[in-house]
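According to Swiss-Prot, the protein has these features:
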type	residues	note
BINDING	D45, D49, H153, D157	Cd(2+) binding site
BINDING	D45, D49, H153, D157	Zn(2+) 1 binding site
BINDING	D68, H71, H75	Zn(2+) 2 binding site
BINDING	H261, H283, D285	Zn(2+) 4 binding site
MUTAGEN	D45 to H	Loss of cadmium ion transmembrane transporter activity. No effect on zinc ion transmembrane transporter activity
MUTAGEN	D49 to A	Disrupts one Cd(2+)/Zn(2+)-binding site and abolishes Cd(2+)/Zn(2+) transport
MUTAGEN	D49 to C	Does not affect binding and transport of Cd(2+) and Zn(2+). Can form a Cys-49-Hg(2+)-Cys-49 biscysteinate complex across the dimer interface
MUTAGEN	D157 to A	Disrupts one Cd(2+)/Zn(2+)-binding site and abolishes Cd(2+)/Zn(2+) transport. Does not alter binding of Fe(2+) or Hg(2+)
MUTAGEN	H232 to A	Shows reduced Zn(2+) transport kinetics
Amino acid sequence: MNQSYGRLVSRAAIAATAMASLLLLIKIFAWWYTGSVSILAALVDSLVDIGASLTNLLVVRYSLQPADDNHSFGHGKAESLAALAQSMFISGSALFLFLTGIQHLISPTPMTDPGVGVIVTIVALICTIILVSFQRWVVRRTQSQAVRADMLHYQSDVMMNGAILLALGLSWYGWHRADALFALGIGIYILYSALRMGYEAVQSLLDRALPDEERQEIIDIVTSWPGVSGAHDLRTRQSGPTRFIQIHLEMEDSLPLVQAHMVADQVEQAILRRFPGSDVIIHQDPCSVVPREGKRSMLS
(Lines of atoms letter the chains of each structure in order from A and count residues from 1; the text may use other names and numbers.)
(Lines give C-alpha, C1' and ligand atoms only; values in the text may rest on other atoms or scores of the structure.)
Protein backbone atom coordinates (compact mmCIF):
# COMPACT_ATOMS: atom_id res chain seq x y z
CA MET A 1 0.00 0.00 0.00
CA ASN A 2 1.67 3.24 -1.06
CA GLN A 3 2.18 6.27 1.15
CA SER A 4 0.13 8.50 -1.15
CA TYR A 5 -2.97 6.37 -0.52
CA GLY A 6 -2.56 6.54 3.26
CA ARG A 7 -1.88 10.27 3.23
CA LEU A 8 -4.91 11.13 1.08
CA VAL A 9 -7.34 8.87 2.96
CA SER A 10 -6.18 10.19 6.35
CA ARG A 11 -6.51 13.80 5.20
CA ALA A 12 -10.03 13.13 3.93
CA ALA A 13 -11.04 11.61 7.28
CA ILE A 14 -9.52 14.51 9.26
CA ALA A 15 -11.16 17.10 6.99
CA ALA A 16 -14.57 15.44 7.43
CA THR A 17 -14.23 15.37 11.23
CA ALA A 18 -13.13 19.01 11.42
CA MET A 19 -15.91 20.18 9.08
CA ALA A 20 -18.59 18.24 10.98
CA SER A 21 -17.43 19.79 14.28
CA LEU A 22 -17.54 23.32 12.85
CA LEU A 23 -21.00 22.82 11.34
CA LEU A 24 -22.32 21.36 14.59
CA LEU A 25 -21.44 24.52 16.52
CA ILE A 26 -23.05 26.72 13.86
CA LYS A 27 -26.24 24.63 13.78
CA ILE A 28 -26.59 24.53 17.57
CA PHE A 29 -26.74 28.33 17.58
CA ALA A 30 -29.15 28.43 14.61
CA TRP A 31 -31.54 25.90 16.16
CA TRP A 32 -31.47 27.65 19.54
CA TYR A 33 -32.21 30.98 17.86
CA THR A 34 -34.90 29.89 15.36
CA GLY A 35 -36.46 26.73 16.80
CA SER A 36 -36.60 25.24 13.27
CA VAL A 37 -37.20 21.48 13.21
CA SER A 38 -35.37 21.30 9.86
CA ILE A 39 -32.31 22.88 11.45
CA LEU A 40 -32.72 20.46 14.38
CA ALA A 41 -32.65 17.70 11.77
CA ALA A 42 -29.44 19.13 10.36
CA LEU A 43 -28.00 19.47 13.87
CA VAL A 44 -28.68 15.82 14.67
CA ASP A 45 -27.17 14.87 11.34
CA SER A 46 -24.02 16.82 12.22
CA LEU A 47 -23.80 14.91 15.51
CA VAL A 48 -23.97 11.69 13.52
CA ASP A 49 -21.41 13.12 11.07
CA ILE A 50 -18.93 13.63 13.90
CA GLY A 51 -19.44 10.12 15.25
CA ALA A 52 -19.21 8.58 11.81
CA SER A 53 -16.17 10.62 10.75
CA LEU A 54 -14.33 9.90 14.01
CA THR A 55 -15.05 6.20 13.54
CA ASN A 56 -13.87 6.53 9.97
CA LEU A 57 -10.65 8.24 11.04
CA LEU A 58 -9.78 5.55 13.60
CA VAL A 59 -10.67 2.65 11.32
CA VAL A 60 -8.83 4.14 8.34
CA ARG A 61 -5.68 4.47 10.44
CA TYR A 62 -6.03 0.81 11.41
CA SER A 63 -6.71 -0.32 7.84
CA LEU A 64 -3.51 1.36 6.65
CA GLN A 65 -1.36 -0.94 8.79
CA PRO A 66 0.66 -3.41 6.70
CA ALA A 67 -0.02 -7.15 6.69
CA ASP A 68 1.31 -9.08 9.68
CA ASP A 69 1.57 -12.70 10.84
CA ASN A 70 -2.07 -12.78 11.98
CA HIS A 71 -3.48 -10.80 9.03
CA SER A 72 -1.69 -12.09 5.95
CA PHE A 73 -3.98 -10.20 3.57
CA GLY A 74 -3.67 -6.88 5.40
CA HIS A 75 -6.31 -4.88 7.27
CA GLY A 76 -8.23 -3.42 4.33
CA LYS A 77 -11.55 -5.02 5.37
CA ALA A 78 -11.62 -2.52 8.24
CA GLU A 79 -12.73 0.07 5.67
CA SER A 80 -15.81 -2.01 4.90
CA LEU A 81 -16.54 -2.30 8.62
CA ALA A 82 -16.27 1.50 8.89
CA ALA A 83 -18.76 1.91 6.05
CA LEU A 84 -21.14 -0.56 7.71
CA ALA A 85 -20.85 1.29 11.03
CA GLN A 86 -21.58 4.57 9.26
CA SER A 87 -24.73 3.12 7.71
CA MET A 88 -25.94 2.21 11.21
CA PHE A 89 -25.19 5.70 12.54
CA ILE A 90 -27.02 7.28 9.64
CA SER A 91 -30.05 4.96 9.94
CA GLY A 92 -30.44 6.00 13.58
CA SER A 93 -30.37 9.69 12.71
CA ALA A 94 -32.87 9.14 9.88
CA LEU A 95 -35.31 7.48 12.29
CA PHE A 96 -34.96 10.36 14.75
CA LEU A 97 -35.60 12.93 12.02
CA PHE A 98 -38.64 11.03 10.80
CA LEU A 99 -40.21 10.86 14.26
CA THR A 100 -39.41 14.53 14.96
CA GLY A 101 -40.94 15.53 11.63
CA ILE A 102 -44.17 13.66 12.42
CA GLN A 103 -44.39 15.35 15.83
CA HIS A 104 -43.97 18.83 14.36
CA LEU A 105 -46.32 18.04 11.49
CA ILE A 106 -49.06 17.32 14.02
CA SER A 107 -48.17 20.33 16.20
CA PRO A 108 -46.35 22.92 14.04
CA THR A 109 -44.30 25.57 15.86
CA PRO A 110 -43.62 28.97 14.20
CA MET A 111 -39.95 29.98 13.95
CA THR A 112 -38.71 33.19 15.57
CA ASP A 113 -36.36 34.37 12.82
CA PRO A 114 -36.07 32.23 9.67
CA GLY A 115 -33.53 34.70 8.22
CA VAL A 116 -30.83 33.52 10.62
CA GLY A 117 -31.57 29.94 9.65
CA VAL A 118 -31.24 30.81 5.97
CA ILE A 119 -27.80 32.40 6.49
CA VAL A 120 -26.55 29.47 8.57
CA THR A 121 -27.86 26.93 6.06
CA ILE A 122 -26.15 28.71 3.15
CA VAL A 123 -22.84 28.65 5.07
CA ALA A 124 -23.33 24.94 5.84
CA LEU A 125 -24.19 24.23 2.20
CA ILE A 126 -21.04 25.93 0.90
CA CYS A 127 -18.79 24.18 3.45
CA THR A 128 -20.32 20.78 2.68
CA ILE A 129 -19.94 21.22 -1.09
CA ILE A 130 -16.24 22.04 -0.60
CA LEU A 131 -15.78 18.92 1.55
CA VAL A 132 -17.62 16.64 -0.90
CA SER A 133 -15.54 17.98 -3.79
CA PHE A 134 -12.34 17.15 -1.90
CA GLN A 135 -13.64 13.70 -0.94
CA ARG A 136 -14.65 12.96 -4.55
CA TRP A 137 -11.12 13.85 -5.67
CA VAL A 138 -9.66 11.52 -3.01
CA VAL A 139 -12.00 8.68 -4.03
CA ARG A 140 -10.95 9.07 -7.68
CA ARG A 141 -7.31 8.78 -6.62
CA THR A 142 -7.65 5.99 -4.02
CA GLN A 143 -10.97 4.12 -4.55
CA SER A 144 -11.23 4.05 -0.73
CA GLN A 145 -14.54 2.51 0.35
CA ALA A 146 -14.48 4.32 3.70
CA VAL A 147 -14.02 7.74 2.08
CA ARG A 148 -16.65 6.89 -0.55
CA ALA A 149 -19.13 6.04 2.23
CA ASP A 150 -18.33 9.31 3.99
CA MET A 151 -18.73 11.18 0.69
CA LEU A 152 -22.18 9.64 0.09
CA HIS A 153 -23.13 10.73 3.59
CA TYR A 154 -22.09 14.34 3.01
CA GLN A 155 -23.72 14.33 -0.43
CA SER A 156 -26.99 13.63 1.37
CA ASP A 157 -26.15 16.62 3.59
CA VAL A 158 -25.96 18.82 0.50
CA MET A 159 -29.44 17.66 -0.50
CA MET A 160 -30.63 18.17 3.04
CA ASN A 161 -29.31 21.73 3.28
CA GLY A 162 -30.98 22.59 -0.02
CA ALA A 163 -34.28 21.22 1.29
CA ILE A 164 -33.86 23.16 4.53
CA LEU A 165 -33.37 26.40 2.58
CA LEU A 166 -36.64 25.78 0.76
CA ALA A 167 -38.44 24.86 4.00
CA LEU A 168 -37.19 28.00 5.76
CA GLY A 169 -38.29 30.13 2.83
CA LEU A 170 -41.81 28.65 2.91
CA SER A 171 -42.01 29.03 6.70
CA TRP A 172 -41.05 32.67 6.30
CA TYR A 173 -44.30 33.10 4.36
CA GLY A 174 -46.40 31.29 6.95
CA TRP A 175 -46.21 27.70 5.68
CA HIS A 176 -45.14 26.34 9.07
CA ARG A 177 -45.84 22.68 8.25
CA ALA A 178 -43.39 22.88 5.34
CA ASP A 179 -40.57 22.72 7.89
CA ALA A 180 -41.84 19.39 9.25
CA LEU A 181 -42.64 17.98 5.80
CA PHE A 182 -39.11 18.64 4.59
CA ALA A 183 -37.73 17.05 7.77
CA LEU A 184 -39.70 13.90 6.88
CA GLY A 185 -38.39 13.94 3.33
CA ILE A 186 -34.83 14.44 4.52
CA GLY A 187 -35.18 11.52 6.93
CA ILE A 188 -36.39 9.21 4.16
CA TYR A 189 -33.57 10.25 1.83
CA ILE A 190 -30.91 9.77 4.52
CA LEU A 191 -32.31 6.31 5.34
CA TYR A 192 -32.10 5.36 1.65
CA SER A 193 -28.46 6.51 1.53
CA ALA A 194 -27.68 4.51 4.67
CA LEU A 195 -29.22 1.32 3.30
CA ARG A 196 -27.31 1.69 0.03
CA MET A 197 -24.07 2.28 1.91
CA GLY A 198 -24.67 -0.71 4.19
CA TYR A 199 -25.40 -2.95 1.20
CA GLU A 200 -22.12 -2.02 -0.50
CA ALA A 201 -20.18 -2.61 2.74
CA VAL A 202 -21.74 -6.06 3.24
CA GLN A 203 -20.99 -7.00 -0.38
CA SER A 204 -17.34 -6.08 0.16
CA LEU A 205 -17.18 -8.11 3.38
CA LEU A 206 -18.64 -11.06 1.46
CA ASP A 207 -15.81 -10.75 -1.11
CA ARG A 208 -17.89 -9.63 -4.08
CA ALA A 209 -15.99 -9.94 -7.36
CA LEU A 210 -14.51 -6.90 -9.07
CA PRO A 211 -16.79 -5.06 -11.52
CA ASP A 212 -17.37 -6.73 -14.90
CA GLU A 213 -15.42 -3.98 -16.67
CA GLU A 214 -12.29 -4.62 -14.60
CA ARG A 215 -12.54 -8.40 -14.97
CA GLN A 216 -12.91 -8.02 -18.72
CA GLU A 217 -9.77 -5.87 -18.77
CA ILE A 218 -7.88 -8.62 -16.94
CA ILE A 219 -9.13 -11.22 -19.42
CA ASP A 220 -8.13 -9.03 -22.37
CA ILE A 221 -4.62 -8.53 -20.96
CA VAL A 222 -4.13 -12.25 -20.32
CA THR A 223 -5.59 -13.71 -23.51
CA SER A 224 -3.76 -11.28 -25.80
CA TRP A 225 -0.35 -12.14 -24.35
CA PRO A 226 2.09 -14.12 -26.56
CA GLY A 227 2.51 -17.67 -25.29
CA VAL A 228 -0.90 -17.80 -23.59
CA SER A 229 -3.41 -20.04 -25.40
CA GLY A 230 -6.30 -19.31 -23.04
CA ALA A 231 -7.30 -18.74 -19.44
CA HIS A 232 -9.88 -19.93 -16.92
CA ASP A 233 -10.92 -19.79 -13.25
CA LEU A 234 -10.59 -16.03 -12.84
CA ARG A 235 -11.32 -15.14 -9.21
CA THR A 236 -11.25 -11.58 -7.87
CA ARG A 237 -12.11 -9.58 -4.79
CA GLN A 238 -11.09 -6.32 -3.14
CA SER A 239 -10.03 -5.47 0.41
CA GLY A 240 -9.54 -1.76 1.05
CA PRO A 241 -7.39 -0.46 -1.82
CA THR A 242 -5.97 -3.89 -2.69
CA ARG A 243 -7.39 -6.02 -5.49
CA PHE A 244 -6.83 -9.77 -5.21
CA ILE A 245 -6.64 -11.50 -8.60
CA GLN A 246 -6.24 -15.23 -9.25
CA ILE A 247 -6.24 -16.80 -12.71
CA HIS A 248 -5.11 -19.98 -14.50
CA LEU A 249 -3.18 -19.60 -17.77
CA GLU A 250 -3.40 -22.26 -20.49
CA MET A 251 -0.09 -22.90 -22.27
CA GLU A 252 1.20 -25.32 -24.90
CA ASP A 253 2.39 -28.64 -23.47
CA SER A 254 5.76 -28.31 -25.20
CA LEU A 255 6.59 -24.96 -23.57
CA PRO A 256 9.62 -25.33 -21.22
CA LEU A 257 8.89 -24.70 -17.53
CA VAL A 258 11.31 -21.77 -17.34
CA GLN A 259 9.69 -20.10 -20.35
CA ALA A 260 6.19 -20.71 -18.94
CA HIS A 261 7.30 -19.09 -15.71
CA MET A 262 8.68 -16.07 -17.61
CA VAL A 263 5.40 -15.65 -19.52
CA ALA A 264 3.42 -15.80 -16.26
CA ASP A 265 5.70 -13.15 -14.73
CA GLN A 266 5.19 -10.90 -17.75
CA VAL A 267 1.41 -11.29 -17.53
CA GLU A 268 1.53 -10.51 -13.81
CA GLN A 269 3.50 -7.31 -14.44
CA ALA A 270 1.04 -6.29 -17.17
CA ILE A 271 -1.86 -6.72 -14.75
CA LEU A 272 0.00 -4.75 -12.06
CA ARG A 273 0.64 -1.90 -14.47
CA ARG A 274 -3.11 -1.65 -15.04
CA PHE A 275 -4.08 -2.27 -11.39
CA PRO A 276 -1.17 -1.07 -9.22
CA GLY A 277 -0.88 -2.54 -5.74
CA SER A 278 -2.86 -5.67 -6.61
CA ASP A 279 -2.09 -9.12 -5.19
CA VAL A 280 -1.85 -11.37 -8.27
CA ILE A 281 -1.61 -15.18 -8.24
CA ILE A 282 -1.13 -16.97 -11.57
CA HIS A 283 -1.19 -20.73 -12.13
CA GLN A 284 0.06 -22.29 -15.36
CA ASP A 285 -1.83 -25.24 -16.90
CA PRO A 286 -0.80 -27.30 -19.95
CA CYS A 287 -3.55 -27.15 -22.57
CA SER A 288 -3.90 -30.94 -22.55
CA VAL A 289 -5.02 -31.06 -18.90
CA VAL A 290 -7.74 -28.44 -19.35
CA PRO A 291 -11.02 -30.23 -20.23
CA ARG A 292 -12.57 -28.34 -23.12
CA GLU A 293 -16.06 -29.11 -21.89
CA GLY A 294 -15.16 -27.75 -18.45
CA LYS A 295 -14.28 -24.26 -19.64
CA ARG A 296 -16.67 -21.58 -18.52
CA SER A 297 -16.99 -17.88 -19.14
CA MET A 298 -14.66 -16.12 -16.74
CA LEU A 299 -17.31 -13.47 -16.13
CA SER A 300 -19.92 -15.97 -14.96
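Residue 1 is the first one shown; counting continues down the chain.
Cβ atoms here come from the backbone N, Cα and C positions, even for glycine.
Sequence features annotated in Swiss-Prot and their locations in the structure.
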{"residue": "D45", "record": "mutagenesis position", "Cβ within 10 Å": "29"}
{"residue": "D49", "record": "mutagenesis position", "Cβ within 10 Å": "28"}
{"residue": "H71", "record": "Zn(2+) 2 binding site", "Cβ within 10 Å": "13"}
{"residue": "H75", "record": "Zn(2+) 2 binding site", "Cβ within 10 Å": "20"}
{"residue": "H153", "record": "Cd(2+) binding site", "Cβ within 10 Å": "29"}
{"residue": "D157", "record": "mutagenesis position", "Cβ within 10 Å": "26"}
{"residue": "H232", "record": "mutagenesis position", "Cβ within 10 Å": "17"}
{"residue": "H261", "record": "Zn(2+) 4 binding site", "Cβ within 10 Å": "13"}
{"residue": "H283", "record": "Zn(2+) 4 binding site", "Cβ within 10 Å": "11"}
{"residue": "D285", "record": "Zn(2+) 4 binding site", "Cβ within 10 Å": "17"}
Cβ neighbours of D68 (Zn(2+) 2 binding site) where a neighbour is any other Cβ within 10 Å: 9
Other residues, Cβ within 8 Å of D45, D49, H153, D157 Cβ centroid (Zn(2+) 1 site): A20, S46, V48, A52, I90, S93, T128, Y154, S156, M160, I190
Pairwise CA distance, D68 (Zn(2+) 2 binding site) versus H232 (mutagenesis position), rounded so that it is a whole Å: 31
Structural state of D285 (Zn(2+) 4 binding site), classified by DSSP into three states: strand
Any further residue of that chain within 8 Å (Cβ to the Cβ centroid of H261, H283, D285) of the recorded Zn(2+) 4 site: H248, L249, M251, A260, A264, I282, Q284
Distance [Cα-Cα, Å, rounded] between H261 (Zn(2+) 4 binding site) and H232 (mutagenesis position): 17
Extra residues within 8 Å (Cβ to Cβ centroid of D68, H71, H75), Zn(2+) 2: Q65, P66, A67, N70, S72, F73, G74
Closest of H71, H75, D157 to D285 (Zn(2+) 4 binding site), Cα positions, recorded positions only: H71
Cα-to-Cα gap, D45 (mutagenesis position) vs D157 (mutagenesis position), nearest whole Å: 8
Whole-number Å value for how far H283 (Zn(2+) 4 binding site) lies from H71 (Zn(2+) 2 binding site) (Cα to Cα): 23
Pairwise CA distance, H283 (Zn(2+) 4 binding site) versus H232 (mutagenesis position), rounded so that it is a whole Å: 10
D68 (Zn(2+) 2 binding site) in three-state DSSP notation: coil
